[in-house]
Amino acid sequence: MKQFSAKYALILLATAGQALAASTQGISEDLYNRLVEMATISQAAYADLCNIPSTIIKGEKIYNAQTDINGWILRDDTSKEIITVFRGTGSDTNLQLDTNYTLTPFDTLPQCNDCEVHGGYYIGWISVQDQVESLVKQQASQYPDYALTVTGHSLGASMAALTAAQLSATYDNVRLYTFGEPRSGNQAFASYMNDAFQVSSPETTQYFRVTHSNDGIPNLPPADEGYAHGGVEYWSVDPYSAQNTFVCTGDEVQCCEAQGGQGVNDAHTTYFGMTSGACTW
């Protein structure tokens, strides 16, 4: 599988014309470490949260047998946050959700005007909505000064996006970190997320959409089927580092999506050197 180096990325962006103005190379070490921490949790979700950071307390499991949606409620008393994480695709049942591209009204969030979301992931969301909202409410009531963080990889990333959208209608302090996220909804949904999560600037955003090299999943479902991405994109190229992370705030096809990757490839399963469920970090 072809890997994209930082040098190659710079050459590519240098030829991207106007898109280059909306892409900058390098992020702070603090932000980079934060992205790696959330990626660790998201990748560990494939293996029952193996090797998660020592400060994190594992809480209640989220699960629905019909959709095979898996997740957990976690807590970190050091960073003062309640974390909801969703596992990515782990079964044929999940794959059926992945391939249901029918855009569906986001009826559980009427504030999201004209919003339509990925049909399969919406089925996944409504299958666990009651569990998620109940468990988050319990934790938020017990720890009212804690931030709410939602994260996940692949299918788990889109589940995280729908969950964060729903929680943002009730709570003010919701943050979203996704890794290899498919397009989760239409332009109205992307616009709602951008407004709700202050995506107008990397300095204010609370929606960190992390991509890697030529990961093919962010190119799905196709934009010409009515789908769009939200969030500020943080594009990691190899060798991964804070300096080799690009901040992409313009056209969504300028960074990862411009590499032409399609579907599950090496760049999708591995983020910051961590492979989904491998637990070798």
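Yeah, the Cβs are placed from backbone N, Cα and C, and that goes for glycine too.
Keep in mind that this structure shows the original residues, not the substituted ones.
Remember, it's a predicted structure, so these values are computed and weren't measured experimentally.
Record features (Swiss-Prot):
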type: BINDING; residues: D98, Y101, H268; note: substrate binding site
type: MUTAGEN; residues: Y101 to V or S; note: Decreases feruloyl esterase activity
type: MUTAGEN; residues: S154 to A; note: Impairs catalytic activity
type: ACT_SITE; residues: S154; note: active site, nucleophile
type: ACT_SITE; residues: D215; note: active site, charge relay system
type: ACT_SITE; residues: H268; note: active site, charge relay system
type: MUTAGEN; residues: W281 to V or S; note: Decreases feruloyl esterase activity
Near the Cβ of D98 (substrate binding site), how many other Cβ atoms are there if near means within 10 Å?
21
Spatial neighbours of D215 (active site, charge relay system), counting only the recorded positions D98, Y101, W281 and Cα distances within 10 Å:
none
Spatial neighbours of Y101 (mutagenesis position) that are distant in sequence (at least 6 apart) but have CB under 8 A:
H118, G119, G120, P221, E225, Y227
How many Å separate the Cα atoms of W281 (mutagenesis position) and H268 (substrate binding site)?
17
DSSP, reduced to three states, assigns D215 (active site, charge relay system) to coil
Among the recorded positions listed here, S154, D215, H268, W281, whose Cβ has the fewest other Cβ atoms inside 10 Å?
W281
How far is it from H268 (substrate binding site) to S154 (mutagenesis position), counting Cα to Cα, in Å?
8
When DSSP is mapped onto helix/strand/coil, what comes out for W281 (mutagenesis position)?
coil
Distance in Å spanning the most remote Cα pair of D98, Y101, H268, given for substrate
19
